[in-house]
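Undergrad: The domain 'Ig-like C2-type 1' annotation in Swiss-Prot covers 51-148 and rests on sequence analysis. If you look up Swiss-Prot, you'll see 258-346 marked as domain 'Ig-like C2-type 3', on the strength of sequence analysis. The domain 'Ig-like C2-type 4' annotation in Swiss-Prot covers 352-438. The domain 'Fibronectin type-III 1' feature in Swiss-Prot is assigned to 467-573; the stated evidence is sequence analysis. ARG503 to Glu appears in Swiss-Prot as a published mutagenesis result, with the remark: Loss of Heparin binding. According to Swiss-Prot, the mutagenesis experiment LYS507 to Glu carries the following note: Loss of Heparin binding. Annotation of the mutagenesis experiment LYS509 to Glu in Swiss-Prot: Loss of Heparin binding.
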Amino acid sequence: MTLLTSSLLLFSLLTSRLEAIPVLEKSPAHPAHSAHPAHPAHPAHPAHPSPGVRILRAPESLVAPLGDEVVLECETSLQPERFEWSHRSSRSPGAGFKYLKTGTAKANVSQEAAISRLRVLVRPDTLGEYRCVGWFGPLVVTSTIARLELASTSLVDAQESESPLQWRVSAGNSVLWSCGQQVQSNPSASWSYYRNGVEIKPEFIGTNGNLFLSNVSSESSGSYSCQATNPASGERIQLPGSLQLQVTPEQRSESKSPHLLRGQPSSQEITIREGSSLLLLCPGVGSPPPTVVWSSPDVVGAVKNKRSKVFGHALEISNTRVNDAGTYICFQDNGVRPALEHYIKVHVEQPPQIVRPPWADLTNEGDRLKLECKATGVPTPEIYWLLNGHSSIDDSEAELSNNFLILHSVLKRHAGYVQCFARNRLGEHSAGTLLQVNPKQIQEPRESGGTHRPKPNQGSRQKQMYPPTPPNVTRLSDESVMLRWMVPRNDGLPIVIFKVQYRMVGKRKNWQTTNDNIPYGKPKWNSELGKSFTASVTDLKPQHTYRFRILAVYSNNDNKESNTSAKFYLQPGAALDPMPVPELLEIEEYSETAVVLHWSLASDADEHLITGYYAYYRPSSSAGEYFKATIEGAHARSFKIAPLETATMYEFKLQSFSAASASEFSALKQGRTQRPKTSTTEEPTLQMGDRDTTTPSHNETFNMSPMLTGTIGGGAVLILLLISTCFCVCRRRNSRSRGNNPNKPRMAELRDDFVPLGNCSPTKQRQRTRHIHITLNPLAQQQQQALEEKNDTDQDAPYYQRPSSYDYDPTLRRMSSSSLRRSQRTLERAGGSNGSNNGNNNNLNQSAEAGSIENPGKPGRVLMKRPRLSSRSENLSSGSLNSVGV
C-alpha cells in the first residue's frame, strides 16, 4: 500500500464504535539455540472488548550469548496487509524506535499468513528492544516490547569469600549455607552442590545458591562446594569458597542457646514474582537442636492456609500473591535462653495489568479529548501512549498527565488506533481504542464585503449533500457480512434510501451494487451523533478481501458515496473461535409501541471478545425479513426496541458480534407491546387560534373500546329496522292509493284490493283466518258461450258500467286470491248475457237493459265492472254467484 493510499484511508476510518484491542502478553516462543526467556510471561488478561484485530502472540524477551541467532515471532488475529519491525538499541536507551530494513545481515523478516518472524544475529549493536507492527488498512497495531539481552555470569567480591568456612555443630541441627551470594547471572544460574568432590542432590529445589542440610549427622561431615551454570550460554563458574562441616554427637555437646554460625545472615530479604513458589529457610543451631515456629505480623493467616507448608526450618508458600508480601519471623527455642528470632522480608512483584483501558467515542475535529488508562503492578508501572504507532511525546497537541492522555485539539491525523502501554521491569501490557474523528464541514466561501445581496433571478442556496460515514464490517458467515454506518447530524438534504456497493480487492475488479433499497426511515436522529444503520451483504466468497461503501440517494434524486471501508478479509468460520451466544431472558412490555429485551451470557463466556449485539425482530404473524437493531458495548444486558405496532406479538433473537465474526443466534422468544389504555380524562377545549397538530398513529385511529363498538353496532341495527318499517308502511299506502283509481282495470283492482298486509305490518294481530268459498252459477257457463260467439262477430262493442250491489261484511279480513280470480272471470262472463235469467241477477239485468237503451245502434255486448269496494272484506252474494260461504 502506498503512502498516499494509507493517508487517504486514515481519514475514512471505521465509524461504528470499536472497543479496545488488547494486546495479549507473550506466550512461550521457540528460541533458537541457547536463547532463554528473560522473564516468564504472565497470563493474558484482555482488558477490553476486541473488534477482532489484535496481537495474538507478541514477541518474547530473550537472553542469548554473543554470536548466536535468535528468532522473534509475532502473530495477529487476522492477516495484516504487511508486518514491520522496529528496534531501539541498548546503547542509546533514550532514543526512539527505528524501523528495520529487512534482508540485511543482522535482521531478516519473513511472513507466513498472520505470522511474522524476525531473525536477529546477536551482536552488541543488535541488543535492545524490538516491536512488531501490523498494518490493517488505516489501523496500526503495535505489540509489546521484547528485550534481547546478552547472557552473562560474574562474581562479586570474590576475594572476600576465598577463605573456607569451618562449622562445628551437634547432630540433629539443620544447617543453611549461602554459597551463591557472590554470583550475578543473566538469566538466573542453576546450581550444583558437591561434598568431598561428589555431587549431591539438594533437599529443596530453587534455593538460589543456598545449600540446606536438615537433621545432620556424623555422616554429613565433610567439605562442601558449589558451582553456578548459565543456562543460556552454558558457562560454568566454580566458586572459590567452601564449607568444612564437622558434626559431633549430641551427648558430647554442652548446652547452648540458639545462635547463628559465622557467615550466616542475620536477616534476609527476598524478592519473588507473583504466582511463583516461595521458600523461606531459617538459619541457626543450638544444643539441643531448637524447635522452630513461623509467624508473620504483616500477613494474616500466612502460615495456616492451604498454600503454606512447614518443614521445620523451612516454610514453603505456593502460588504467591501480592498480599503475601511482608515480614516473616522464624522463632527458635531449645529451652536455653535467650531464644533466637530471625527476620525475613518478602517482596512480591506483579507484572503490569491494565484495569481501565482507554475509550474514545466519535470526536469532532478540533474538540478536546481526554483518555484515561489505569494499570496495576508492582513496582508501579509506567504509562506511555502510541497514536497509530507513533509516540505521543512527539505530538504537539498531546499532553501526558498521570494516567491521562490529553489531546488539546483533535486533528484528522489523530484518527486511528490509540494504544496505552503499562510497563515495569517484569514486562508490558497494552490496551487500545479506536479514535474516530468527525471532520469539520467545509462551508462555501461567501463574497467579500458587507451584507451579501443575492443576484437577480438567483434562488436560495441549495442544501449540501452530506455523505454517510464509511461502513464498519462484521463477519456473519462464510458468505455474508454485516455493515454498520452512520449519518452524522447535519442540516443538509434529506436522504431517501441507501444502496450498498462492494468489490473484491484486486486488479480490474468493479464495484457491485446490491438490489436492496435501504430506506432512511423517519427524519429524526437516534442519538446526539446522528443516525445509525445496518445492512447485510450476502453471496460473498470466503478467503477473499473486500471493500465496501454506502451510496446515499437524496431528495433531489442525486446521490453521493461514502468513503470506502478498510480492507476486510472474509475468513472461513472454521478458523475463528466461536463467539459467546446470548440468552434472551425476558421481553418486557415497555409501552404501546416499545419493548425492552433482557438477556445474559453464560458464566464461562469471555465477554472481552464481544463488541456488541445484533437484535432481530419481526411480527409473529409475518414470515418476512427481520428488522435489525445494533447494540453497542459488551456490557449491555438490556435494550429498548421502538417503534412497534400496538398490542402486537413479535418474535426476537440476538447474536453477539465482533469485527471478526458473529455468534450463533439465540433461541427465539416472543413478546408483545402493551394494549392501549382507555382514558377518562376530558380533552382540553381548543381556543380560537389554536389547532391540534397531533396526528394519530395508524393503530390509534382504528382503536375503539368494546363499549363504543357495541353502541355503534346496536344503533346501526335500530336504524335498519326503522328503515324497513317505513318502507313497508309506504308500500301499503301506495297500494291503497292505486286502488282508488276508477279507471284501473278490474283485474288489477282485485289483485290490489286483496293483497295481504300481514307480511309487512309491524304489529300482527292474532285473528282467525276467514276463507271464502265461491261456487259458480250453472247459468254462467251458457252466458259465457254466448259471449264468446258475440266477441267473434263484434270486436268494437262499447262498454257500459252500472253500479253493482254487494253485501259488505266489515269483519272480513282476508280472501283467497285464486277464488277472487275465478269470481272475476265469472263476473265478466255474466256481463255478456241478454238479461233473461229469470230474475237470478237483477242487478246484472238492470245493467244490460240500461246499456241497450243508451246505445240502441250497437249490438248488445255488455261488460259489467264492479265499482271500487270500500273494504278488503267483501260478500259477493249477488249477480252470477250462486252462493258465498264465509
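Don't overthink the numbers, they just go from 1 along the chain as shown.
Note that Cβ sites are derived from N, Cα and C of the backbone, with glycine treated the same way.
No substitution from the list is modelled in this structure, which keeps its original residues.
Quick one: how deep are these features, and who are their neighbours?
TA: Mean pLDDT for the domain 'Ig-like C2-type 1' (51-148) in the predicted structure: 87.
Across the domain 'Ig-like C2-type 3' (258-346), the DSSP tally of helix, strand and coil residues reads 3 helix, 44 strand, 42 coil.
The secondary structure of ARG503 (mutagenesis position), as reduced to three states from DSSP, is extended strand. Around ARG503 (mutagenesis position), the C-beta neighbours below 8 angstroms that are at least 6 residues distant in the chain are LYS509, ASN510, TRP511, GLN512, TYR546, ARG547.
With a cut-off of 8 Å between CB atoms and residues at least 6 apart in sequence, the same chain places nothing near LYS507 (mutagenesis position).
DSSP assigns LYS509 (mutagenesis position) to coil in the three-state reduction, placing it in neither a helix nor a strand.
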Undergrad: When DSSP states are grouped into helix, strand and coil, how many residues of the domain 'Ig-like C2-type 4' (352-438) land in each?
TA: 6 helix, 54 strand, 27 coil
Undergrad: Treating G and I as helix alongside H, and B as strand alongside E, what does DSSP give for the domain 'Ig-like C2-type 1' (51-148) in helix, strand and coil?
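TA: Going by DSSP assignments, the domain 'Ig-like C2-type 1' (51-148) contains 0 helix, 53 strand, 45 coil.
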Undergrad: Within 10 Å of the Cβ of LYS509 (mutagenesis position), how many other Cβ atoms can be counted across all chains shown?
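TA: If we count other Cβ atoms within 10 Å of LYS509 (mutagenesis position), we arrive at 12.
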